[in-house]
Amino acid sequence: MSSTVAASTMPVSVAASKKESPGRWGLGEDPTGVGPSLQCRVCGDSSSGKHYGIYACNGCSGFFKRSVRRRLIYRCQVGAGMCPVDKAHRNQCQACRLKKCLQAGMNQDAVQNERQPRSMAQVHLDAMETGSDPRSEPVVASPALAGPSPRGPTSVSATRAMGHHFMASLITAETCAKLEPEDAEENIDVTSNDPEFPASPCSLDGIHETSARLLFMAVKWAKNLPVFSNLPFRDQVILLEEAWNELFLLGAIQWSLPLDSCPLLAPPEASGSSQGRLALASAETRFLQETISRFRALAVDPTEFACLKALVLFKPETRGLKDPEHVEALQDQSQVMLSQHSKAHHPSQPVRFGKLLLLLPSLRFLTAERIELLFFRKTIGNTPMEKLLCDMFKN
């Protein structure tokens, strides 16, 4: 098992291995016997195309990109630098995986020189502003957001642009704070030092690590919302303290939808040990599984998730707010966004908007105290959740 020991320049020992012979990876026998099929030259999994100079799978290309961009240094815990790197073992030693990426011919310069992709939010916004998206509708901004403006065409266009930018900011925040199943899988394994028992999303350490990352992403999502960061700082903290548990559950549901089941709901016996983690009661597990099934049945898309998160975050009834009117305007705007997106992208489902709103009460089935106890107590100990959230938010 590997562990991250620093964030600096790429280690010389690993970088030097790039000069070694890449070996004969890349072509495997087609199970049909017709001919060779493309394989990942790093782990042997099915290749999704050329990445950074070689044929590779999404998992290995993503791992290589993150390692280079973050300038991570890994240390082989076994010490020999000869750990197996195949589809079944690729997450066991990050040092050997990175070494094999370089040996196979992946180019670090291709990562560093890669153009950052334009966010989907900006693409969507540009399309709306140029009128190239026939499905887009004029977005009505809340008066409290738009503020007083002169009558006439100018005020209409300004209102529409404000609505477009609100939607764009939601989608941008969603893109910047998205945790993929593959990301969690690869980052979880740094929490264990035992090469024989790598942490996985279903292990005890994996559950706690994934929970912490999902909470961090929820806070990051809120911080990336300009309309949220424009609120008084005290209001931001109060809203986050009020909504963190629902944002965490929404993030966990969104993360688990592509998976067969949610690893966070794994029973203690499947997690390696029940010690240190209280088990979800059977009724709680069943209810959460049913909730995830409802999200899956509706095939909730990223934009809808973003709007639902905004509705959960912007609660004007939260006690202690300095500017509840502004928060209420943001909540109204979030509903407008969700309604118009549903009509534009799912015209054959006239009741979809209502069904999406009816998903929200299920997020309050587990109290914040219960979620903290089940998923975070071992990680944070006696540290108050409010302090953890504040530290995450400030950093």
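Just so you know, glycine gets a Cβ as well, placed from its N, Cα and C.
What Swiss-Prot lists as domain 'NR LBD' is 162-395. The domain 'NR LBD' (162-395) scores a mean pLDDT of 78 in the predicted structure.
Quoted from Swiss-Prot, the note on mutagenesis experiment K178 to R is: Greatly reduced levels of PIAS3-mediated sumoylation. Completely abolishes sumoylation; when associated with R-315 and R-322.
Swiss-Prot documents K315 to R as a published mutagenesis change and attaches the note Little change in sumoylation. Completely abolishes sumoylation; when associated with R-178 and R-322. Annotation for K315 (mutagenesis position): spatial neighbours L239, E242, A243, V327, Q331, criterion Cβ-Cβ under 8 Å with sequence separation of six or more. Reduced to three states, the DSSP call for K315 (mutagenesis position) is coil.
A C-beta separation below 8 Å, combined with a sequence spacing of at least six in one chain, links K322 (mutagenesis position) to P232, R234, D235. DSSP assigns K322 (mutagenesis position) to coil in the three-state reduction, outside any helix or strand. Among the mutagenesis entries in Swiss-Prot is K322 to R, noted as: Little change in sumoylation. Completely abolishes sumoylation; when associated with R-178 and R-315.
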